[in-house]
Amino acid sequence: MKKTTEGAFYTREYRNLFKEFGYSEAEIQERVKDTWEQLFGDNPETKIYYEVGDDLGYLLDTGNLDVRTEGMSYGMMMAVQMDRKDIFDRIWNWTMKNMYMTEGVHAGYFAWSCQPDGTKNSWGPAPDGEEYFALALFFASHRWGDGDEQPFNYSEQARKLLHTCVHNGEGGPGHPMWNRDNKLIKFIPEVEFSDPSYHLPHFYELFSLWANEEDRVFWKEAAEASREYLKIACHPETGLAPEYAYYDGTPNDEKGYGHFFSDSYRVAANIGLDAEWFGGSEWSAEEINKIQAFFADKEPEDYRRYKIDGEPFEEKSLHPVGLIATNAMGSLASVDGPYAKANVDLFWNTPVRTGNRRYYDNCLYLFAMLALSGNFKIWFPEGQEEEH
């Protein structure tokens with residue numbers, strides 16, 4: 001895939017799209033700080049982070065009243081980007097204490113849903129959590145250094161987790177989270193289909209540098225496989241991706257998840273961050289232009305579930321603020337596109353969500369705020385900061 005822009009991995013420079021589109025540095029930094037405070041502070045209307053005792057904390061899915069590996073891994077990524085080791089360690093400690101599975105077919109993975117008291121709702125994992133845990137742990141190691149005691153030996157924990165993701169089931173029970181032949185991430189380990197929003201090639205590029213040596217080629221190949229997969233999973237005219245898709249990219253609608261809905265929103269954000277970190281391509285710019293064009297004539301209060309060809313359902317979006325955030329974050333891949341600024345402005349003028357469905361929206365909101373302000377960074381090992 002021919003790159004049309006350089007990425008921050010090579011330049012060590014991060015675009016601040018807010019600034020490029022006319023916002024002042026002071027108001028941008030204030031907004032980032034305020035967004036963090038709304039999610040991790042004391043405002044009961046907007047907060048999603050809760051502390052337990054002296055050394056534990058969790059992010060609550062406020063709509064489902066559970067704690068998910070999605071949110072916990074997101075929280076760790078947010079904390080390392082914001083330089084909050086205290087909160088990172090609380091979340092990781094809660095995760096290891098309550099979610100990590102040491103026996104059974106999924107030993108080495110994390111239970112995807114728990115109650116706030118730590119009781120497991122499920123003994124199965126969801127791979128989008130594991131991939132975010134792994135990179136957040138590497139970044140923590142590189143930013144703060146590894147701790148001497150488990151589970152705060154961050155880089156060792158990350159490598160161990162990625163080893164399990166690739167090799168689970170070799171010579172015993174269990175399943176890998178990636179199909180080892182086509183290098184594509186699965187929706188859950190025991191099935192052979194995918195979720196386009198799980199594909200994070202920009203993460204796998206970094207895993208190919210920092211994972212166990214024997215798996216580095218696998219991760220490099222996974223990055224390329226995911227970039228190619230997104231081309232066939234996103235609709236050629238609308239740019240919309242389904243929540244579940246088969247390995248050939250076609251929607252998997254066996255259980256009603258073959259349409260553009262909540263999970264799908266993350267695809268635009270992921271493409272944007274991949275372009276920011278590793279450089280954009282003609283395809284990534286066009287893909288974001290298509291998504292932004294599709295929503296250009298739609299009001300957020302009328303966002304719906306859509307077939308990927310754009311046909312709307314009656315059902316309204318559950319997370320319109322999240323969709324505004326991800327479409328804006330996509331602008332990192334299409335900075336000069338006809339809708340890039342309008343999407344960033346719409347996001348800037350949209351407040352953090354309140355109410356019981358706020359968790360997912362506000363996670364996507366903070367990621368977009370970080371990315372669009374140049375604050376969603378790759379944290380390199382000491383000594384590699386200047387290497388190209």
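Using N, Cα and C of the backbone, Cβ positions are placed for all residues, glycine too.
Note that the coordinates shown come from a computational prediction; the quantities given were computed from them, not determined experimentally.
According to Swiss-Prot, the protein carries these features:
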ACT_SITE  E70  active site, proton donor
ACT_SITE  D263  active site, proton acceptor
MUTAGEN   E70 to A  Activity is 0.01% of wild type
MUTAGEN   D128 to A  Activity is 0.4% of wild type
MUTAGEN   Y198 to F  Has high levels of glycosynthase activity. Reduced hydrolase activity
MUTAGEN   D263 to A  Activity is 0.02% of wild type. Has glycosynthase activity
MUTAGEN   D263 to G, L, P, S, T or V  Has glycosynthase activity
MUTAGEN   D263 to C or N  Has high levels of glycosynthase activity. Reduced hydrolase activity
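A map of Swiss-Prot features onto the structure.
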{"residue": "E70", "record": "mutagenesis position", "DSSP (3 states)": "helix"}
{"residue": "D128", "record": "mutagenesis position", "DSSP (3 states)": "helix"}
{"residue": "Y198", "record": "mutagenesis position", "DSSP (3 states)": "helix"}
{"residue": "D263", "record": "mutagenesis position", "DSSP (3 states)": "helix"}
Which listed residue (D128, D263) has most other Cβ within 10 Å, given these are mutagenesis positions: D128
Alpha-carbon distance [Y198 (mutagenesis position); D263 (mutagenesis position)] in Å: 9
Alpha-carbon distance [D128 (mutagenesis position); E70 (mutagenesis position)] in Å: 6
Cα distance (Å, whole number) from D128 (mutagenesis position) to Y198 (mutagenesis position): 5
CB contacts for E70 (mutagenesis position) [other CB atoms within 10 A, all chains]: 21
